[in-house]
Amino acid sequence: MTTNYIFVTGGVVSSLGKGIAAASLAAILEARGLNVTIMKLDPYINVDPGTMSPIQHGEVFVTEDGAETDLDLGHYERFIRTKMSRRNNFTTGRIYSDVLRKERRGDYLGATVQVIPHITNAIKERVLEGGEGHDVVLVEIGGTVGDIESLPFLEAIRQMAVEIGREHTLFMHLTLVPYMAASGEVKTKPTQHSVKELLSIGIQPDILICRSDRAVPANERAKIALFCNVPEKAVISLKDVDSIYKIPGLLKSQGLDDYICKRFSLNCPEANLSEWEQVIFEEANPVSEVTIGMVGKYIELPDAYKSVIEALKHGGLKNRVSVNIKLIDSQDVETRGVEILKGLDAILVPGGFGYRGVEGMITTARFARENNIPYLGICLGMQVALIDYARHVANMENANSTEFVPDCKYPVVALITEWRDENGNVEVRSEKSDLGGTMRLGAQQCQLVDDSLVRQLYNAPTIVERHRHRYEVNNMLLKQIEDAGLRVAGRSGDDQLVEIIEVPNHPWFVACQFHPEFTSTPRDGHPLFAGFVKAASEFQKRQAK
C-alpha cells in the first residue's frame, strides 16, 4: 500500500487555522472511505507541551497512549475517527533530544552531527513512521513560513517530496487574504509574498487555502493562481464561519477533495457528509439555552480549556440546548465571594496545577453542593470537591492536598509514589521528581458502581478514560469521608484508586479524576457532558417554577 502525504503550511500570520483546515479536509477524505491520519510538527524547543504554561500555549491534549501533545490533536480527533498517538505529534526539542542521545551513544560513528542531514533525517523518519498503514497522511507544520524555527521541518518535507515522488505528495499552503475597507477590495500581495518565501526554499505549493473574513472573488482567485503558479481550481476560498463544523462542507463545495483524489489517483466514492449536516442542524436549532459557569485558573486564555469548552458544546448538541459558557477566575471567587456564582444553571471546575486559586475552587464546589446546583468536577475539580466534603461534612478541619499543604493534618489527596512507566516498569517518584513526563497519563480502565448515576449515564459496567495527574485520593482517609456520605462511584481497574465520586441526595453532583473532554466529539458527544447539560436544563426549569 502506498501512503500519500499532504504537507500543510501557513504564511503571512499565525493563527490562520491550519489545524482546523487540515482536520476538515481529513474529515472529507475519511467520508470518502479513505484511512486518514494527521500529524502536527511543532518547531519549539520544548520536548513536549507538558510543562508549558496553559496561558501561553493553551491546553495539553492527552492521547490514548499517554502522550502530552498540542491542542490541535484535539481538533483532529473531534473531526476524524482515527485516534491520535505519540506518533502524531513531535517537536524540535524531541528531535534534537533523540539525535543527541544517538550521538552520545556513538550511533553516528564519529560523524559531525548537523541539521542537514541528521536532524532532517530524524524528522523524515518520524513522519514516515507516523504515516504507516494509512492511505493519506496530513502533516501540519507549526509556525509561519519565514520563521527560523520552521526551516529544518520545511527542508525535511521538501526532501520527502523528492524521495517519495510528487505523485504521492502535495503541498497545501494557508495564507491570509485581507480585506481593505478603505478600497473595498481584498489584497493578494501578502499571499504572493508568502508563496515567494516558500519557493525560495524549494517548495512550490500545489493548493492555496485563502483565509479571509469573506469569500474571495473568482477574479482575485484567478489572479492568485496566475502569480503563484497554482491551478485556478486549487485556489480555495475559506471565509470566516460561525461554526467550524461547516468547514468540511465549505471545502467540499469547492472540489478540494476531488482535486486531491485525482492528483493521488485514488478511486473512492463521493464523500457523505450527512453526519456533519446533522451536527450543523443541531447547532443551529437549539430549543433552549443554559448558562454554565466554568471556574478555573487559566481563563484569560480560553484555549487552555479548549477540549472542555468543545465538550460542553457537544453536550448541548445532544440535548438540542445552546450552552452559554461563563468563564470565571477562581481567584475572583476568593476575593468577591459566591455572588459571582449566582444565576448559573450548572458549574464546572476543570483541571489545573498549583495552589493559586484553589480555595476559590473549593468554595465553588461547596456552593454547588449546598445549593443543589449541577456540578461536574474534572481532575483538580474532583480533588477540590473531595476537600470541600472532607472539611465541611466529614469534620476533617483544614483537610487539603499534599500538593498545596505538604504537612496538613488531613491529606485527603496525596502524591502517588509508585508508577509504571511506558514500558511497564515500576518506578518510585517523589515531589522532587522531574515535572515533565512524570504523571499518570493516557487511557485507563475504570469500574463503575452498579447503582451509581455514572453507571446510568455510561450504560456500561467498565469504561476507559484518559488521565493526566500526579495526585490521587488518599485511601488511608477515604473511609471517614465515605462514612460521612460521599459515594465512590468508580474505581481504577485494579480497584486501588478512586476515579469518580458522587454526592448522594443531590440532583447531579459528579466529579472524576480523569479528563472526559478528551474523548468527546461533535458527532457522538460524551455521556458525562450530555448528562451534565441535561441536568443544567432541568435545574433551570425547576428554578423557573
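Glycine is no exception: its Cβ is also placed from the backbone N, Cα and C atoms.
Annotated features, as they stand in Swiss-Prot:
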{"type": "BINDING", "residues": "S14, K187, T188, K189, P190, T191, Q192, K223", "note": "UTP binding site"}
{"type": "BINDING", "residues": "S14, D147, I148, E149, K187, T188, K189, P190, T191, Q192, K223", "note": "CTP binding site"}
{"type": "BINDING", "residues": "S15, L16, G17, K18, G19, I20, D72, K239, D240, V241", "note": "ATP binding site"}
{"type": "BINDING", "residues": "D72, E140", "note": "Mg(2+) binding site"}
{"type": "MUTAGEN", "residues": "V349 to S", "note": "30% increase in both glutamine-dependent and ammonia-dependent activities"}
{"type": "MUTAGEN", "residues": "G352 to P", "note": "Loss of glutamine-dependent activity, but no change in ammonia-dependent activity"}
{"type": "MUTAGEN", "residues": "C379 to A or S", "note": "Loss of glutamine-dependent activity, but no change in ammonia-dependent activity"}
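Features per Swiss-Prot, on structure.
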| residue | record | Cβ contacts under 8 Å, 6 or more apart |
| --- | --- | --- |
| S14 | UTP binding site | G143, T144 |
| S15 | ATP binding site | none |
| G17 | ATP binding site | L174, R211, L238 |
| G19 | ATP binding site | K40, D72, H75, Y76, E140 |
| I148 | CTP binding site | none |
| K189 | UTP binding site | none |
| Q192 | UTP binding site | I224, F227, C228 |
| K223 | UTP binding site | T188 |
| C379 | mutagenesis position | P350, G351, G352, R468, H469, C512, Q513, F514, H515 |
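Of the listed binding-site residues, namely T188, T191, the sparsest CB environment within 10 A is found at T188. Secondary structure at E140 (Mg(2+) binding site), as computed by DSSP, is strand.
Within its own chain, V349 (mutagenesis position) has M294, V295, G296, S330, M361, T364, A365, Y375, L376, G377, I378, L380, G381, V384, A385 as residues 6 or more apart in sequence whose C-beta sits under 8 angstroms from its own.
Summarising the ATP site geometry, the residues cited as binding it (S15, L16, G17, K18, G19, I20, D72, K239, D240, V241) extend over a maximum Cα to Cα distance of 20 Å. When every Cα pair among S14, K187, T188, K189, P190, T191, Q192, K223 is compared, the largest distance found for this UTP site is 24 Å. Of the recorded residues, T191 (UTP binding site) and D240 (ATP binding site) place their C-alpha atoms 17 Å from one another. Secondary structure from DSSP puts I148 (CTP binding site) in coil. The Cβ of P190 (UTP binding site) has G11, V12, T175, L176, V177, P178 as same-chain neighbours under 8 Å, each 6 or more residues away in sequence. Within 10 Å of the C-beta of K187 (UTP binding site) we count 15 further C-beta atoms, all protein chains included.
Least crowded of the binding-site residues (E140, D240), judged by neighbouring Cβ atoms within 10 Å of its own Cβ: D240. With respect to their backbone Cα atoms, D240 (ATP binding site) and K187 (UTP binding site) stand 16 Å from each other. In the three-state DSSP scheme, V349 (mutagenesis position) falls into the strand class.
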